[in-house]
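A.B. asks: So Swiss-Prot says this about it:
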MUTAGEN   Arg18 to Lys  Impaired methylation; when associated with R-30 and R-35
MUTAGEN   Arg30 to Lys  Impaired methylation; when associated with R-18 and R-35
MUTAGEN   Arg35 to Lys  Impaired methylation; when associated with R-18 and R-35
MUTAGEN   Ser37 to Asp  Phosphomimetic mutant. Does not affect interaction with importin-alpha
MUTAGEN   Phe987 to Ala  Abolishes interaction with GORASP1. Abolishes membrane clustering
MUTAGEN   Ile1002 to Arg  Abolishes interaction with GORASP1. Abolishes membrane clustering
Amino acid sequence: MWPQPRLPPRPAMSEETRQSKLAAAKKKLREYQQRNSPGVPTGAKKKKKIKNGSNPETTTSGGCHSPEDTPKDNAATLQPSDDTVLPGGVPSPGASLTSMAASQNHDADNVPNLMDETKTFSSTESLRQLSQQLNGLVCESATCVNGEGPASSANLKDLESRYQQLAVALDSSYVTNKQLNITIEKLKQQNQEITDQLEEEKKECHQKQGALREQLQVHIQTIGILVSEKAELQTALAHTQHAARQKEGESEDLASRLQYSRRRVGELERALSAVSTQQKKADRYNKELTKERDALRLELYKNTQSNEDLKQEKSELEEKLRVLVTEKAGMQLNLEELQKKLEMTELLLQQFSSRCEAPDANQQLQQAMEERAQLEAHLGQVMESVRQLQMERDKYAENLKGESAMWRQRMQQMSEQVHTLREEKECSMSRVQELETSLAELRNQMAEPPPPEPPAGPSEVEQQLQAEAEHLRKELEGLAGQLQAQVQDNEGLSRLNREQEERLLELERAAELWGEQAEARRQILETMQNDRTTISRALSQNRELKEQLAELQSGFVKLTNENMEITSALQSEQHVKRELGKKLGELQEKLSELKETVELKSQEAQSLQQQRDQYLGHLQQYVAAYQQLTSEKEVLHNQLLLQTQLVDQLQQQEAQGKAVAEMARQELQETQERLEAATQQNQQLRAQLSLMAHPGEGDGLDREEEEDEEEEEEEAVAVPQPMPSIPEDLESREAMVAFFNSAVASAEEEQARLRGQLKEQRVRCRRLAHLLASAQKEPEAAAPAPGTGGDSVCGETHRALQGAMEKLQSRFMELMQEKADLKERVEELEHRCIQLSGETDTIGEYIALYQSQRAVLKERHREKEEYISRLAQDKEEMKVKLLELQELVLRLVGDRNEWHGRFLAAAQNPADEPTSGAPAPQELGAANQQGDLCEVSLAGSVEPAQGEAREGSPRDNPTAQQIMQLLREMQNPRERPGLGSNPCIPFFYRADENDEVKITVI
């Protein structure tokens, strides 16, 4: 209750004090507003917008609040004009207007526009009536108290103008509300269009998600298959590793067994795990063996060439021997013919001596003289032939000496010998031709008819002829002696031939020594062959192990190929999974942001609804207080009528009035403090509202609000979205597919719902922000009327504000707790994402390792294929060489048969005369019997070859059979009884079942 004054105050003093107090209060309010207006952070955008009749001092802060300024904004949310009561008990016009505007906004949300208009008009009319009543009361009280009409009328005019301004502001707020309703309709249409677009986008998203689900199902199936194959591959790998370990043990056993034969093979078997080094060593060893084989082939080729040269030399020497034998036989025939001629001449001489008469003595003498000349010429020829034979003998001896030297010097000297022998052969052939001509002449002379018988009785001529015949006989005897000497010379030549044969035997012995050396070489080759057999066995075992290892490698290659395919499929699946996860993360982040914004908006709406309820309660309280004030004013008016009679008493009680003024000042200070506290709380609430809703700066700033909304949406899209939390108990792909489908569907539903809620909350927040802005623009202070009811109203509003602040604090704590929980959830999801990325990195490392192993195996396989191709090429080349050698051997056998035929023909010519022709075959046979050679005697034994010369095939030839037998013995050197006198060919051959010659490669 208001305190009752004991004495009425002086009118002049009370009016002056009232005006001074009002001026001081206005100044303090302005200073307070100026102090509170820079509470917005620096860089914020401030706008002063003066509406129709509104107070130009009211400003609206529309700056964007940063997260660092949220506590300040929360502290600066409440304004002092919303819920304050002046000390005089009259509610401030700003508070009433804000409460009425809030009620009108609430009614506009629920009731059509016509009801809003009627309510606004009724409220303005009621305000005007109240203002008129107050003006009348104030005027009457002023006129009754002191009669100062003009001052009180001026104050009343000020109040009327103030109330008119408030009414104009109310009309403008109505107009703005109407405009806001129009904008709300437009926004509803836009919202409908956006919802239609969202539905279309949802349909498209559903279609895309259906395709993605199918792909995801296929990928999950493939992942399951890959996992099963991975398990199978791991088991197969374990088996292969176990088998490889067993093989390693076996290889170590084999290495210990083969260590005594070949250390290299043992090293290769012990180092079975290091296949690459083993293969390189084996390649090196094979290269060394091929080099040794090539060296042996070169030596063998050189030996064969030397043997062929020796055979050619031997054949040439045999031809020379044959020529000499034929020349010797021809000379013997010539000697026999000469003996026959001598006998014939003796018979003729006897006939001439027996017959005395010779009618044709002159002719006979001439014939005898001619015969003598012929005999002398023949004798000279024979002497020349003897000399030539001696010269040839000397040359032959020199040639034999040269041959021994040539054997040491080999090919060059042998060619010179062949050249000299060819020259000698030509000379001897010329001599033989001369002898043949002489023989033909003698035969012609023998074929002439005998002369007629001479008359009996020797004459002088006959005696002369007889003397000449005796002389001729003597000459013939001398010739016979010369022939005997020549025969002796021939015997010497035969001795020389024997010596030459001995030398040939020595050469054959040297050849035998060479053969023994060849045997030693053969033994070395046998040892090498034994080593090679052991090596071949080891290599066969190694080859088997390599084949097994190749099988393992091929299986490993298959496994690696399958693993590569699996890993590629896994990579594609993981890529698709990542994309789906990113999309789901984006959707979930959008949903979370939408949820947060919807929660914030719902919280803001709840807080605004609470504030609206509080404002309505305060408005009702203010109406009740106003009614009380009007009743009290009537009572006071009656008291003022009574107090006119007590003016004197009031003058006496000035001191009491001063005390009352001081109490009013104190109450004004208390109300100012309460106003400051309320403004701080209002600023805090306004900061919370600006943080939650980001409303516009003032009245009708839809474009800036839309820009803020677009910025919020862009920030929601640009924020990195967490990965979806995939539960760990999803073992089957069906469960995973169902989980992803449900997650996508729920995300879409929540996204659509939260978008709708966000739009609704934004609309509500805009409305509330406009209402708050319009309410904040109203004047916040009025002149306090003297009374006694202000303390109770201020206490109730303070308690209501305290309750609202406690609710806001509790809600703020709940929001902070939810935010902390969400942060923990986000951190957990990020941890899961990091784990998934680590697993994908390990899978990528496994893939890289598989690829490197696969590349190494491919390189090894390629090297093996190249090595096999080189071996096949070498094999084909060796086959071609073997065919060429086989043809050469067959050609040698054919040449041998031809030489056999020649020797047989040469041996059959002197067979008719056993006395003279016997020594030649005996000599040839001696040459065969004395020479136990290791090479093929191409001259051969004449006696067994005579009966078999007609057979042309080399299979029926005993020498060829001997060659084949020797080849078999050479192939199996341990089973060979010995060389003996069997000839051999210095090549390595193999005879098959058909006795065909094939060269084997060691």
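For all residues, glycine too, the Cβ spot is worked out from N, Cα and C.
Keep in mind that what you see is a predicted model, and the values were worked out from it rather than measured.
Are these features on the surface or tucked inside, and what are their neighbours?
C.D. replies: Around Arg30 (mutagenesis position), a 10 Å sphere centred on its CB holds 13 further CB atoms from the protein chains shown.
DSSP assigns Arg35 (mutagenesis position) to a helix. If you take the C-beta of Arg35 (mutagenesis position) and look for same-chain residues 6 or more apart in sequence within under 8 angstroms, you find none.
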A.B. asks: Rounded to the nearest Å, what's the C-alpha distance separating Arg18 (mutagenesis position) and Arg30 (mutagenesis position)? Just drop the number here, would you?
C.D. replies: 18
A.B. asks: Starting from the Cβ of Arg18 (mutagenesis position), draw a 10 Å sphere and report how many other Cβ atoms land inside it.
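C.D. replies: The answer is 17.
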